[in-house]
Amino acid sequence: MEATRNLVSSSPSFQTKTHLKSSYSSPSSVVMLHDQTTTPVVNSRHLNSLSRHFPASVLSQEPREESRPLSHALRDDRTSQLTLERRQFDELVSSREDEKFEQQLLHSTGLWNLLISPLTSETKLPAVVSPLADAELCDVVALAQKALSASKQAALLVDDTEANPSDNIKDSLSTSSSMSLPEKGNIVRSKRQLERRAKNRRAPKSNDVDDEGYVPQKTSAKKKYKQGADNDDALQLFLWGPETKQLLTAKEEAELISHIQHLLKLEKVKTKLESQNGCEPTIGEWAEAMGISSPVLKSDIHRGRSSREKLITANLRLVVHIAKQYQNRGLNFQDLLQEGSMGLMKSVEKFKPQSGCRFATYAYWWIRQSIRKSIFQNSRTIRLPENVYMLLGKVSEARKTCVQEGNYRPSKEELAGHVGVSTEKLDKLLYNTRTPLSMQQPIWSDQDTTFQEITPDSGIETPTMSVGKQLMRNHVRNLLNVLSPKERRIIKLRFGIDGGKQRSLSEIGEIYGLSKERVRQLESRALYRLKQNMNSHGLHAYADLLV
């Protein structure tokens, strides 16, 4: 029984769940095992934990066998008193350590599944009790070696299980192992844990499911906003910040609007002072005009501006909802969001709480009006009036209706009938609302040929037309030879032939000293003679060249 008691007090590999952590977390337990084989010292902490699992017969035999050697020891009062005091002290210390260790295990959620399951299947305490009860002192060394091998196996299992654990489990293991080490004996610090931590820091963390079934939680909203936004995503940049996700209650909205109304009153007084004094008033003058102190004025201004910003930010999603309805109408999505924001800010200034509706209901129409107005003015190179846009919208709706009915290519007459206008007005509308193209725009995406390179210039005559006009001029000069010199000169001055400008009858009369009537008579007679000879010269071939 003496050997049994020494083995129980020294062997750390036959502990229960509460002391299983301290048995393999550090190699110091192995050092204590070899020290206690030579000098047996009872460790009350392990003895108390193991006594729970020993049979009652073994525990009852131990005091009977110990009574014989203790009967001689009781003669020395001093020795017995020291022994009792030491046992009481050890029991008190072990009870406190047990309570601390149990609290640590309760806070560490994954320790039982990680550490206890592989060891409880290999170490069965009741199976070891029977050989330990009859063991001799010579067998203590052999049993200690077995305990040492078991502790090494446990340490290897811990190394395998700690390959992919979280940092909090590692910290709890190291903390509990350091607290459960015995105070006596040499402590050997292992560097494996430091090496594993350094290796885990260098290794990239994966988001996949771990071996224990741990699934990482989704990133919270704040973490997502801290990660940054994509510069190309206009919607993400516009709704940047968690404030845009918060909805306001009716009470909060009424409070913010009251602060904004008070700020508008302050700004109105400031504008009045500017018009009176011709310059911007100071804070003191402004506060005196309002009948309040300067600190109170500053506080009201700050509160009003922050309330206005909060109200605008909370309704930005309404701007996005309305802007999406006007996409692909000539403005990109960013411009629609900006124009809608301007309408929202204007609605904040125009809103009256006495209207009896929520702010979002009132702001909807201001946002819509601002976006529509911007489309009318800026969506086209040539600005069109609003009524033309309304008519174009009706034409577009008529096309959609015809497609839904099965007519995928409606004629102009059918569209005019759906819209309620004439065909001529529809043609004029479609002609005036054509989208102009840039002459520098490439015709094909894979080539650099532009419209300017292939579009002919209507101001430049073709070689065929130029030669035809030259022949016509020579033919006309030959035809004028049938007239008298005076008539020929009057015709040339009257119609600007040979590069001259056209002259009036009075100007020609002044040149020849004739009246206007006489010049007209000469002109009529000359034209009549030309008509008589035109058929014989074949001038009808030049009819296409006359403009």
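Our numbering is plain: 1 for the first residue shown, then up by one each step along the chain.
Positions of Cβ are set from backbone N, Cα and C atoms, glycine also.
What you see is the original sequence, not a version with the noted changes.
Since this is a predicted model, take the numbers as computed values, not measurements.
Where Swiss-Prot documents Ser94 to Ala as a mutagenesis experiment, the accompanying text is: Loss of sigma factor activity but green seedlings. In the three-state DSSP classification, Ser94 (mutagenesis position) falls within a helix.
Around Ser95 (mutagenesis position), taking its Cβ as the centre, 13 other Cβ atoms fall within 10 Å, counting all chains. As a published mutagenesis entry, Ser95 to Ala appears in Swiss-Prot alongside the note: Loss of sigma factor activity but green seedlings.
In Swiss-Prot, a mutagenesis experiment is listed as Ser174 to Gln, annotated with the note Chlorophyll-defective seedlings.
Looking at Swiss-Prot, the entry for mutagenesis of Ser174 to Ala says: Loss of sigma factor activity and chlorophyll-defective seedlings.
Ser176 to Ala appears in Swiss-Prot as a published mutagenesis result, with the remark: Normal sigma factor activity upon phosphorylation but green seedlings.
Under mutagenesis, Swiss-Prot gives Ser177 to Ala or Asp with this note: Chlorophyll-defective seedlings.
The annotation that Swiss-Prot gives for the mutagenesis experiment Ser180 to Ala reads: Loss of sigma factor activity but green seedlings.
Here the residue is the original one, while Swiss-Prot reports the published mutagenesis Thr249 to Ala with the comment Reduced sigma factor activity upon phosphorylation but green seedlings. Cβ neighbour count for Thr249 (mutagenesis position): 8 (other Cβ atoms within 10 Å of its Cβ, all protein chains included).
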(request) Can you grab the distance from Ser95 (mutagenesis position) over to Thr249 (mutagenesis position)? Cα atoms, rounded to a whole Å. (result) 56
(request) Using C-alpha atoms only, work out the spacing between Thr249 (mutagenesis position) and Ser94 (mutagenesis position) and round it to an integer in Å. (result) 58
